[in-house]
Amino acid sequence: KNRPTFCNLLPETGRCNALIPAFYYNSHLHKCQKFNYGGCGGNANNFKTIDECQRTCAAKYGRSS
């Protein structure tokens, strides 16, 4: 199973001006990081919690443990 492709997207604040704490997966650093979401628009690399981000994007895909 492969990591979802949206995990590679850069964080997008979106069109609105709210400052909602959110998390995105940084594919270069291989970890989830905080960013401010504007409240609308953006892309799928946007999670309400760091746990949700890690479960979706930071899990070990395609590697044997």
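Glycine too: its Cβ is placed from the backbone N, Cα and C atoms.
Every residue here is the original one, so none of the noted swaps is modelled.
Feature annotations, courtesy of Swiss-Prot:
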DOMAIN    7-57  domain 'BPTI/Kunitz inhibitor'
MUTAGEN   N17 to L  Increase in chymotrypsin and elastase inhibitory activities. No change in trypsin inhibitory activity
MUTAGEN   N17 to K  Increase in trypsin and chymotrypsin inhibitory activities. Complete loss of elastase inhibitory activity
MUTAGEN   A18 to F  Complete loss of chymotrypsin and elastase inhibitory activity. No change in trypsin inhibitory activity
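Sequence-distant neighbours of N17 (mutagenesis position) (same chain, six or more apart, CB under 8 Å from its CB) are G38, G39, listed in sequence order. All chains included, 11 other C-beta atoms sit within 10 angstroms of the C-beta of A18 (mutagenesis position). Regional average pLDDT for the domain 'BPTI/Kunitz inhibitor' (7-57) in the model is 98.
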